[in-house]
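Pulled from Swiss-Prot, these are the features on record:
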DOMAIN    73-229  domain 'TIR'
MUTAGEN   GLY2 to Ala  Results in relocalization from membrane to cytosol; Loss of ability to transduce TLR4-signal. Loss of TLR2-mediated activation of IRF7
MUTAGEN   SER6 to Ala  Loss of phosphorylation. Significant reduction in the ability to activate IRF3 or NF-kappa-B
MUTAGEN   SER10 to Ala  No effect on phosphorylation and on the ability to activate IRF3 or NF-kappa-B
MUTAGEN   SER14 to Ala  No effect on phosphorylation and on the ability to activate IRF3 or NF-kappa-B
MUTAGEN   SER16 to Ala  Loss of phosphorylation. Abolishes ability to activate IRF3 or NF-kappa-B and to transduce TLR4 signal
MUTAGEN   SER16 to Glu  Significant decrease of localization in the membrane
MUTAGEN   PRO116 to His  Loss of ability to dimerize. Significant loss of RANTES-inducing activity. Loss of ability to induce NF-kappa-B activation
MUTAGEN   CYS117 to His  Loss of ability to dimerize. Loss of RANTES-inducing activity and ability to induce NF-kappa-B activation. Inhibition of TLR4-dependent activation of IRF3 and IRF7. Loss of interaction with TLR4
MUTAGEN   TYR154 to Phe  No effect on phosphorylation
MUTAGEN   TYR167 to Phe  Complete loss of phosphorylation in response to LPS
Amino acid sequence: MGIGKSKINSCPLSLSWGKRHSVDTSPGYHESDSKKSEDLSLCNVAEHSNTTEGPTGKQEGAQSVEEMFEEEAEEEVFLKFVILHAEDDTDEALRVQNLLQDDFGIKPGIIFAEMPCGRQHLQNLDDAVNGSAWTILLLTENFLRDTWCNFQFYTSLMNSVNRQHKYNSVIPMRPLNNPLPRERTPFALQTINALEEESRGFPTQVERIFQESVYKTQQTIWKETRNMVQRQFIA
């Protein structure tokens with residue numbers, strides 16, 4: 001499955017997730033949700049400028065932009081995790097999401113198919129990875145068949161290498177259903193200890209990986225980065 005053929009609603013992460021935690025496949029879902037979501041993506045700041053600056057001058061426009069940022073900041077959420085998965089594994093990804101949130105209290109989290117529509121795949125992936133503390137790669141038989149999934153995991157790994165605070169943030173996971181055998185796992189992922197849901201030590205693995213202190217550190221850096229961009233834009 002190439003990028004242009006993906007049926008997953010893979011569009012950029014809006015980071016305003018307080019009102020929804022499940023996939024809705026109704027016809028009007030993406031249209032209504034995209035109107036509610038307000039994205040402060042670094043690539044999207046210029047668009048806000050065009051819609052907020054009125055004809056009365058730069059000063060009034062700057063004030064409007066500042067007010068807009070303050071309102072949106074109240075709704076922004078830095079996610080605990082995002083699950084990247086193959087198109088055919090949406091149900092399994094939802095099950096894992098609920099497992100982590102309900103059984104282990106690791107929330108909020110999201111799966112790739114839940115993201116609101118409106119952006120291209122690359123922007124969507126960038127927002128998802130950088131808008132969450134951990135990136136979970138759902139290793140199933142379908143994962144290797146999906147070209148887009150292969151691109152996702154390579155991009156996620158490079159991001160974790162190039163950004164110090166993202167070190168060890170990529171978590172391969174073999175779920176209970178249709179897991180990818182170790183011997184067929186890409187070499188780049190074999191070097192990382194994967195979460196094994198069928199293992200007796202799975203609960204211990206989860207507690208060791210998803211530490212609140214790590215989340216808080218990444219959340220602070222995320223907020224500082226966004227605030228810096230907002231100040232530069234307003235100035």
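Cβ coordinates are placed from backbone N, Cα and C, and glycine is handled just like the others.
Every residue here is the original one, so none of the noted swaps is modelled.
Counting every protein chain shown, the Cβ of TYR167 (mutagenesis position) has 11 other Cβ atoms within 10 Å. Around TYR154 (mutagenesis position), the C-beta neighbours below 8 angstroms that are at least 6 residues distant in the chain are ALA188.
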